[in-house]
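Quick notes on the structure that follows.
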Amino acid sequence: MRKKNVLLIVVDQWRADFVPHVLRADGKIDFLKTPNLDRLCREGVTFRNHVTTCVPCGPARASLLTGLYLMNHRAVQNTVPLDQRHLNLGKALRGVGYDPALIGYTTTVPDPRTTSPNDPRFRVLGDLMDGFHPVGAFEPNMEGYFGWVAQNGFDLPEHRPDIWLPEGEDAVAGATDRPSRIPKEFSDSTFFTERALTYLKGRDGKPFFLHLGYYRPHPPFVASAPYHAMYRPEDMPAPIRAANPDIEAAQHPLMKFYVDSIRRGSFFQGAEGSGATLDEAELRQMRATYCGLITEVDDCLGRVFSYLDETGQWDDTLIIFTSDHGEQLGDHHLLGKIGYNDPSFRIPLVIKDAGENARAGAIESGFTESIDVMPTILDWLGGKIPHACDGLSLLPFLSEGRPQDWRTELHYEYDFRDVYYSEPQSFLGLGMNDCSLCVIQDERYKYVHFAALPPLFFDLRHDPNEFTNLADDPAYAALVRDYAQKALSWRLKHADRTLTHYRSGPEGLSERSH
């Protein structure tokens, strides 16, 4: 029997429209070079309509690794615990005989009922999800990475994140064309790659599952040489945004909060000022740096792919490439992953099956969601997909194409209650449990339903960039009602069903599949 390996690559904050394979297929300007991702696209299937079902990092990774919508796993924001009862991918893989290795992070806060309130994991943004075997952790506080840098003889600054200040500078106003202080040999992308190669060499050809995480192109937006100068700002696509931040802010109260509150310091180490006031030249420079960080990750992936080639494991390995969420990059005068706009939620997904790929090079337009990754991996390994899982296996797409009964809409959610570094709830004067939205989006329309704020409705055919809210337009009233009904039906259909397939009866306990 052929051995089965799984390499799950999870990058951070890489948005879907920065995938050259798709750009070329659409006849768009190829402004980014990713030869190793290109290879994966040529040998696998690229999913062009793929979304994370929630943002930011902690909730997104909870959905990716449990196969559950936000409304079911309820780790609704960074800093919010994940209930221990949920079966995650790591635990499920142990059930099929794998010791799932993890490089990177999952930004998971533990269930407080399972440990002491004094547990140090409650003093950080997140830690590692139970079930995985860490072989190159980035959390908590990036200590493993900083220790590796110091061990290699690099003098760390007193404030360790200042390694991401530009070379020769103690502060930066915003986007910069200067290289990072840290050379590429000691970058975090190199750190993760070295950990991956060490792990794979230690396996010595035995079957493996490896979650290979990368921190980039997540901010701070500064790249090591030569990646800092690899792309010209003038070659970058311009941000898609209204003429000024006030126009964007007028669309919705939640949009106003983010336009008014996003700070440059969250994206450029040591910077001050409003993120919404970056001009086009600064945003193009930021995008050039973002592309440099992407190409650095791609070069690192090339080292991992070469090792799999050299050891004869490439054709034995299912490789999945995806991101936790996207990045606004100045679109709508926003930075980060927030709210309801497409750039925050649309992410890459590429799957290369082991051996021959019947649809090699295909670009699939079916609607897929981050919750589909966990059941796909379990299905490929012959494991049982948990009944509670909201996602669906994508294996049919690799051989035959889109199933006839596949979903016809995309679904994603966002919870904007206060956390220690952002307070939209207080700004909006809402209760904690009123701070949620869900999105139903198909090829034509996008509906955003809020628990306690006005809805949004966009006609994507005529307004693909979501500038005009039609929710209050009488001509669209019937459609708005229809999509509100779709949202309600979706939530009813996907209510927690962990035990709903079991039945008791005269013959004892039975289990139904449908």
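Using N, Cα and C of the backbone, Cβ positions are placed for all residues, glycine too.
The annotation active site, nucleophile is assigned in Swiss-Prot to Cys57. Within 10 Å of the C-beta atom of Cys57 (mutagenesis position) sit 22 other C-beta atoms, taking all shown protein chains into account.
Sequence annotations record features per position, and here Swiss-Prot assigns Mn(2+) binding site to Asp12, Cys57, Asp324, His325 based on experimental evidence. His325 (Mn(2+) binding site) carries neither a helix nor a strand DSSP state and counts as coil.
The annotation that Swiss-Prot gives for the mutagenesis experiment Cys57 to Ser reads: Kcat reduces 4.8-fold and affinity reduces 1.3-fold with phosphonate monoester as substrate. kcat reduces 5.9-fold and affinity increases 1.4-fold with phosphate diester as substrate.
Under the DSSP three-state reduction, Asn78 (mutagenesis position) is assigned to coil, being neither helix nor strand. Quoting Swiss-Prot on the mutagenesis of Asn78 to Ala: Kcat reduces 10.7-fold and affinity reduces 1.3-fold with phosphonate monoester as substrate. kcat reduces 8.6-fold and affinity reduces 19.6-fold with phosphate diester as substrate.
Annotation of the mutagenesis experiment Tyr105 to Ala in Swiss-Prot: Kcat reduces 5.9-fold and affinity reduces 9.3-fold with phosphonate monoester as substrate. kcat reduces over 55.9-fold and affinity reduces over 30.4-fold with phosphate diester as substrate. The number of other CB atoms found within 10 A of the CB of Tyr105 (mutagenesis position), across every protein chain shown, is 28.
Experimental mutagenesis is annotated in Swiss-Prot for Thr107 to Ala, with the remark: Kcat reduces 6.7-fold and affinity increases 9.7-fold with phosphonate monoester as substrate. kcat reduces 16.7-fold and affinity reduces 2.1-fold with phosphate diester as substrate. Its Cβ placed at the centre, Thr107 (mutagenesis position) has 26 other Cβ atoms within 10 Å.
According to Swiss-Prot, the experimentally introduced change His218 to Ala is described as follows: Kcat reduces 16.0-fold and affinity reduces 5-fold with phosphonate monoester as substrate. kcat reduces 31.7-fold and affinity reduces 24.8-fold with phosphate diester as substrate. Within the same chain, residues at least six positions away from His218 (mutagenesis position) with a Cβ under 8 Å of its Cβ are Asp12, Gln13.
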How many whole Å apart are the CA atoms of Tyr105 (mutagenesis position) and Cys57 (mutagenesis position)?
-> 10
Where Thr107 (mutagenesis position) and Cys57 (mutagenesis position) are concerned, what is their Cα separation in Å, rounded?
-> 7
For Asn78 (mutagenesis position), just count the other CB atoms lying within 10 A of its CB, please.
-> 19
CB-centroid shell, 8 A cutoff, Mn(2+) site Asp12, Cys57, Asp324, His325, site residues removed | Val10, Gln13, Thr52, Val55, Pro56, Ala60, Arg61, Thr107, His218, Ser323, Lys337
Cβ neighbour count within 10 Å, max among the binding-site residues Asp12, Asp324, goes to Asp324
Compile a sequence-ordered list of residues in the same chain as His325 (Mn(2+) binding site), six or more apart from it, whose Cβ lies below 8 A from its Cβ; state 'none' when nothing qualifies.
-> Gln13, Thr52, Val55, Pro56, Cys57, Ala60, Lys337, Ser344, Phe345, Ile347
